[in-house]
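Over in Swiss-Prot, the protein carries these features:
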- ASN12: Mg(2+) binding site (BINDING)
- ASN12, PHE18, SER51, SER52, ARG247, HIS249: diphosphate binding site (BINDING)
- SER52, ASP85, ASN104, ASP174, PHE179, LYS213, SER214: 7,8-dihydropteroate binding site (BINDING)
- ASP85, ASN104, ASP174, LYS213, ARG247, THR248, HIS249: (7,8-dihydropterin-6-yl)methyl diphosphate binding site (BINDING)
- PHE179 to Gly: Reduces ability to complement folP deletion mutation in E.coli strain BW25113 (MUTAGEN)
Amino acid sequence: MNKSLIIFGIVNITSDSFSDGGRYLAPDAAIAQARKLMAEGADVIDLGPASSNPDAAPVSSDTEIARIAPVLDALKADGIPVSLDSYQPATQAYALSRGVAYLNDIRGFPDAAFYPQLAKSSAKLVVMHSVQDGQADRREAPAGDIMDHIAAFFDARIAALTGAGIKRNRLVLDPGMGFFLGAAPETSLSVLARFDELRLRFDLPVLLSVSRKSFLRALTGRGPGDVGAATLAAELAAAAGGADFIRTHEPRPLRDGLAVLAALKETARIR
């Protein structure tokens with residue numbers, strides 16, 4: 001288990017996110033939720049101004065910026081580190097101008113025209129792999145070993161980013177989960193069990209985002225609001241496997257579970 005594990009607390013400023021759409025669309029509600037997640041153990045707040053679920057309507061960058069602007073200002077005043085979850089360069093550029101600590105792109109930063117601006121910034125970049133371009137979709141995983149597919153994606157994307165002057169030590173790898181890997185839950189389970197291969201191959205930190213994902217709902221038969229136990233089990237598996245970052249809707253149970261894992265490890269060490 002990684003002792004320096006960083007927890008991203010998710011705040012969806014959306015009307016149609018699969019698990020909490022509309023709850024935090026108002027700025028005051030989003031700010032209050034961010035502060036709550038920090039009090040419950042999050043290290044960073046990950047603001048998502050558009051849903052990535054397969055049935056979500058597209059959101060313009062202007063709308064994304066309008067949603068995040070007052071929340072960013074309030075969290076910055078609080079000294080809270082912020083990650084922006086958006087794949088739109090205009091939204092990313094605005095967030096960089098407001099001093100976000102991370103950009104989290106579900107498309108993995110494909111727009112080479114934006115690389116010079118990324119290179120001038122200091123934010124860390126969460127580069128996510130997906131079997132499709134953009135929001136999640138209900139499609140099958142590619143043929144062959146999924147880890148080979150993911151590794152090939154990162155080989156190409158890391159080369160493109162670093163070739164444009166973006167320092168390698170700013171990159172964080174996210175293999176994707178749920179519909180981002182395909183409709184079958186077995187694909188996500190395979191990646192969850194083997195993501196350490198990415199850490200070994202690329203010598204870069206890895207972020208896992210399994211919270212309330214479709215593969216957990218498929219495995220348990222539960223709805224989005226009733227997979228807390230399944231989420232925690234998957235997150236603790238990620239932590240035990242050496243994840244550097246975990247992105248979650250619920251930091252408190254994760255922190256509690258991590259404390260138990262750490263205590264068990266220490267007990268085993270001194271026996």
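The backbone N, Cα and C atoms fix where each Cβ goes, glycine too.
Although substitutions are noted, the structure shown does not include any of them.
As a whole number, the greatest separation of Cα atoms within the 7,8-dihydropteroate-binding residue list SER52, ASP85, ASN104, ASP174, PHE179, LYS213, SER214 is 20 Å. On the backbone, the CA of SER51 (diphosphate binding site) and the CA of ASN12 (Mg(2+) binding site) stand 8 Å apart. Of the recorded residues, SER52 (diphosphate binding site) and THR248 ((7,8-dihydropterin-6-yl)methyl diphosphate binding site) place their C-alpha atoms 15 Å from one another.
For the binding-site residues shown (SER214, THR248), fewest C-beta neighbours within 10 angstroms: SER214. In space, LYS213 is the closest of the recorded positions ASN104, ASP174, PHE179, LYS213, SER214 to THR248 ((7,8-dihydropterin-6-yl)methyl diphosphate binding site), judged by Cα positions. All chains included, 26 other C-beta atoms sit within 10 angstroms of the C-beta of LYS213 (7,8-dihydropteroate binding site).
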